[in-house]
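Student: One structure is given below, represented as structure tokens, and several questions about it will come after.
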Amino acid sequence: MFRTKRSALVRRLWRSRAPGGEDEEEGAGGGGGGGELRGEGATDSRAHGAGGGGPGRAGCCLGKAVRGAKGHHHPHPPAAGAGAAGGAEADLKALTHSVLKKLKERQLELLLQAVESRGGTRTACLLLPGRLDCRLGPGAPAGAQPAQPPSSYSLPLLLCKVFRWPDLRHSSEVKRLCCCESYGKINPELVCCNPHHLSRLCELESPPPPYSRYPMDFLKPTADCPDAVPSSAETGGTNYLAPGGLSDSQLLLEPGDRSHWCVVAYWEEKTRVGRLYCVQEPSLDIFYDLPQGNGFCLGQLNSDNKSQLVQKVRSKIGCGIQLTREVDGVWVYNRSSYPIFIKSATLDNPDSRTLLVHKVFPGFSIKAFDYEKAYSLQRPNDHEFMQQPWTGFTVQISFVKGWGQCYTRQFISSCPCWLEVIFNSR
């Protein structure tokens, strides 16, 4: 019997599904193929791993590094055994095949291209009806029923669960990327189902309380931290001073054109490599090696650093990160195959004297900077504050290697490859 191209594409897609459970690579998203899959309007039933963490949470150097990789939670009670897990896998396979068999050949090819590229290549949107009838396809076992009886499934959620994060349970755990046609649209008739046009959301382990007007002293450079160089020194003249209050004219990045909303500096240990990169477009890819890459290519910068560790980390940057300015702030999406580490004044408790370093796994997004919170952290009437650079509009990002209290590196200037992102006022 001859096999059609469509059936071959379906089998190839199923073989490309994300591994689950113990087979999963670190940071890729796991937790087994079973479990409930709720639609957009269903109640949130996220399962959290041991230690109070969850698959969508961001680990930090002072807390538990909760991984979206290893599936420590169990969709079924342990007493259910392998039989229940196998049944859930069979249900998922039957449902996925019933969906894929309804797609046109061109749609299958587009989906396969996105899945096999793992997000490294820009792929088109896969526009499909957003919801799917919950009844299983003809390949389902006799009498098989879904684990939960919602009226319909979210199709983007199903494809993300199959091809990216097997432990995914609810639409509130993912965020659509701004490059997608469905970004910002509410309940469109057709929605993009390309699994690499969505990212997994990082949740802080404990949300910060309301921000006070006159908060923390740790935003000032301190004499007892010689390696914690303030941003004005690190970026060669970039300065943030706020004498007498807040205004656009007082928060300057560099003289001249103010059309850019941030500048990016790339560092290898204590040495800045290349020039400052001014960002004007709403979205910027920062990468070392990216097929069809368009943005800030770190691989093209001339570096004299011969350290084996620096060269090793540099080779792991790969697709890097995506920096996006959106309505609610600035988001960072980890496109690489390794974790990144982020420190930002707007991510943490303003009453703390130490900023946490947040670990962001591959495929995850985090809102790294919030303009309104940054404004509230300034002290315009503080005479001492007026005399020193203020670093609240700066975010630091390290590739692969972390720093802070739980690491041998106490300061980011000891990290092999890292970025300093300095934001303009809007």
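Going from the start of the chain as shown, residues are counted 1 onward.
Placement of Cβ uses the backbone N, Cα and C atoms for every residue, glycine included.
No substitution from the list is modelled in this structure, which keeps its original residues.
From Swiss-Prot, for reference:
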- Lys64 to Ala: Loss of acetylation, and of SMURF1-dependent degradation; when associated with A-70 (MUTAGEN)
- 64-207: domain 'MH1' (DOMAIN)
- Lys70 to Ala: Loss of acetylation, and of SMURF1-dependent degradation; when associated with A-64 (MUTAGEN)
- Cys125, Cys180, Cys192, His197: Zn(2+) binding site (BINDING)
- Tyr211 to Ala: Diminishes interaction with SMURF2 and reduces inhibition of TGF-beta signaling (MUTAGEN)
- 261-426: domain 'MH2' (DOMAIN)
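I'd like to know what surrounds each of these features in this structure.
Tutor: Secondary structure at His197 (Zn(2+) binding site), taken from DSSP and collapsed to helix, strand or coil, is helix. Using a 10 Å Cβ-Cβ cutoff, His197 (Zn(2+) binding site) registers 23 neighbours.
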Student: Using an 8 Å cut-off from the Cβ centroid of Cys125, Cys180, Cys192, His197, can you name the remaining same-chain residues around the Zn(2+) site, in sequence order?
Tutor: Leu126, Leu127, Arg176, Leu177, Cys179, Glu181, Ser182, Tyr183, Cys193, Asn194, Leu198
Student: Out of Cys125, Cys180, Cys192, which has the highest number of nearby Cβ atoms, where nearby means within 10 Å of its Cβ, if these are the binding-site residues?
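Tutor: Checking each of Cys125, Cys180, Cys192, the winner is Cys192.
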